[in-house]
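Database features, via Swiss-Prot:
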{"type": "BINDING", "residues": "H98, H100, H164", "note": "Fe cation binding site"}
{"type": "MUTAGEN", "residues": "H164 to A", "note": "Abolishes catalytic activity"}
{"type": "MUTAGEN", "residues": "D176 to A", "note": "Strongly reduces catalytic activity"}
{"type": "MUTAGEN", "residues": "Y182 to F", "note": "Reduces catalytic activity"}
{"type": "MUTAGEN", "residues": "C190 to A", "note": "No effect on catalytic activity"}
Amino acid sequence: MPYFIQRLFNTCKSSLSPNGPVSEEALDKVRNVLEKIKPSDVGLEQEAQLVRNWPGPGNERNGNHHSLPAIKYLQLHECDSFSIGIFCMPPGSIIPLHNHPGMTVLSKLVYGSMHVKSYDWAEPDQSELDDPLQARPAKLVKDIDMTSPSPATTLYPTTGGNIHCFKAITHCAIFDILSPPYSSTHGRHCNYFRKSPMLDLPGEIEVMNGEVISNVTWLEEYQPPDNFVIWRVPYRGPVIRK
């Protein structure tokens, strides 16, 4: 039945704008609907069965393998206010560390297990640097394994772990709502990051408000490897009436 996904779409439409969520209360409405999602709500019943049949981590491919497991992306909707999509990830697949500039992101694990690592910039107001490739200090927000069903997560433009990466432990799917969505026109590019290899960077810094942040991680922008590919595939779940 299309009831769930239609209700979620309608809630997004009334709660999200080209500038992001219209209010925290509106964002809560979207989150409350998203919490109830099941694989059958988006046509992923068969994919979810793969988790039960998965033989275990012995067959997992290392993230440095020459041919990384293929990740699939199903786009349900995109407009100026928000985008809705699902990443289906096989065991061992990785979505590298990436950001969501000026965006609020709701994510929900639909099935399976994954490892999530996320950061926020130590000084978020320094987003416009003379050299965008120079290393910037970031603070760790999350470094955990997640298994469905687990609560939906919320990333804000400067808090909540806006820069994150995923590694699939089992077959898994992550449902994403971005508001506003990525847009080259509006300067919201998806940039990828890695830990800086420089050894002389400080592990502790004092930011502009006087706060001292220890265990700093320095991140630098980079191009992900050529074998990192996300395949766009058609969404075949219940139809959304727009």
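Glycine residues also receive a Cβ, built from the backbone N, Cα and C atoms like all the rest.
The noted changes are left out; the structure has the residues it started with.
In sequence order, I163, H164, C165, C190, N191, Y192, F193 make up the list of same-chain residues 6 or more apart from H98 (Fe cation binding site) whose Cβ falls under 8 Å from its Cβ. Residues H98, H100, H164 make up the record's Fe cation site, and a Cβ search at 8 Å around their centroid adds L97, N99, V105, S118, L155, N162, I163, C165, C190 from the same chain. Neighbour list (Y182 (mutagenesis position), Cβ cut-off 8 Å, at least 6 residues apart, same chain): S83, H100, M103, R188, H189, C190. The Cβ of H100 (Fe cation binding site) has 24 other Cβ atoms within 10 Å, all protein chains considered.
The Cβ of D176 (mutagenesis position) lies under 8 Å from the Cβ of S83, I84, G85, I86, F87, V105, L106, S107, each of which sits 6+ residues away along the same chain. Ranking the mutagenesis positions H164, C190 by other CB atoms within 10 A of the CB puts C190 at the bottom. For the recorded site, C190 (mutagenesis position), the DSSP three-state label reads coil.
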